[in-house]
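Report on one structure; see the data block that follows.
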Amino acid sequence: MKTLLLTLLVVTIVCLDLGYSLKCYQHGKVVTCHRDMKFCYHNTGMPFRNLKLILQGCSSSCSETENNKCCSTDRCNK
């Protein structure tokens, strides 16, 4: 009986993937986000005429604007 319960517990953990963390691009590399970070962001700006600034990473909250794009799936902020 204990073996059956243990097997069911292991199967449940594997199926639910309790340790899942979002993966986002940050500085051109894929990073694993902290558990409370549910969004990837991609922010583009031009602080100077000939300089395009791109910021990418993980965020716990995200507001979408013209320059800031938000998404919630792995590697979606390229």
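Even glycines carry a Cβ here, placed using N, Cα and C.
As given in Swiss-Prot:
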type: MUTAGEN; residues: GLN26 to Ala; note: Small increase in inhibitory potency on cASIC1a
type: MUTAGEN; residues: HIS27 to Ala; note: Important decrease in inhibitory potency on cASIC1a
type: MUTAGEN; residues: LYS29 to Ala; note: No change in inhibitory potency on cASIC1a
type: MUTAGEN; residues: HIS42 to Ala; note: 3.1-fold decrease in inhibitory potency of ASIC1a
type: MUTAGEN; residues: THR44 to Ala; note: 3.9-fold decrease in inhibitory potency of ASIC1a
type: MUTAGEN; residues: PHE48 to Ala; note: Important (34-fold) decrease in inhibitory potency of ASIC1a
type: MUTAGEN; residues: ARG49 to Ala; note: Important (19-fold) decrease in inhibitory potency of ASIC1a
type: MUTAGEN; residues: ASN50 to Ala; note: 2.8-fold decrease in inhibitory potency of ASIC1a
type: MUTAGEN; residues: LEU51 to Ala; note: 5.1-fold decrease in inhibitory potency of ASIC1a
type: MUTAGEN; residues: LYS52 to Ala; note: 4.9-fold decrease in inhibitory potency of ASIC1a
type: MUTAGEN; residues: LEU53 to Ala; note: 2200-fold decrease in inhibitory potency of ASIC1a
type: MUTAGEN; residues: ILE54 to Ala; note: 16.3-fold decrease in inhibitory potency of ASIC1a
type: MUTAGEN; residues: LEU55 to Ala; note: 58-fold decrease in inhibitory potency of ASIC1a
type: MUTAGEN; residues: LYS78 to Ala; note: 1.5-fold decrease in inhibitory potency of ASIC1a
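Positions of Swiss-Prot features highlighted on the structure.
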residue: HIS27; record: mutagenesis position; CB count, 10 Å: 9
residue: LYS29; record: mutagenesis position; CB count, 10 Å: 8
residue: HIS42; record: mutagenesis position; CB count, 10 Å: 18
residue: THR44; record: mutagenesis position; CB count, 10 Å: 13
residue: ARG49; record: mutagenesis position; CB count, 10 Å: 5
residue: LEU51; record: mutagenesis position; CB count, 10 Å: 8
residue: LYS52; record: mutagenesis position; CB count, 10 Å: 9
residue: LEU53; record: mutagenesis position; CB count, 10 Å: 11
residue: ILE54; record: mutagenesis position; CB count, 10 Å: 12
residue: LYS78; record: mutagenesis position; CB count, 10 Å: 11
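Taking all protein chains in view, 5 other C-beta atoms sit within 10 angstroms of the C-beta of ASN50 (mutagenesis position). Annotation: LYS52, LEU53, LEU55 are the mutagenesis positions among HIS27, ASN50, LYS52, LEU53, LEU55, LYS78 whose CA atoms are within 10 angstroms of the CA of THR44 (mutagenesis position). Just so you know, the Cβ of PHE48 (mutagenesis position) picks up 8 other Cβ atoms within 10 Å once every protein chain is counted.
Here GLN26 (mutagenesis position) comes close to GLN56, GLY57, CYS58: these same-chain residues lie at least six apart in sequence, with C-beta atoms under 8 angstroms from its C-beta. Sequence-distant contacts of LEU55 (mutagenesis position), defined by Cβ-Cβ distance under 8 angstroms and a gap of at least six in the same chain, are TYR41, HIS42, ASN43, THR44, GLY45. Of LYS29, PHE48, ASN50, LEU53, all annotated as mutagenesis positions, the residue with the shortest Cα distance to LYS78 (mutagenesis position) is LYS29. Annotated pair ASN50 (mutagenesis position) and HIS27 (mutagenesis position), C-alpha to C-alpha distance, rounded: 20 Å. ILE54 (mutagenesis position) is 13 Å away from LYS29 (mutagenesis position) when you measure Cα to Cα. DSSP assigns LYS29 (mutagenesis position) to a strand in the three-state reduction.
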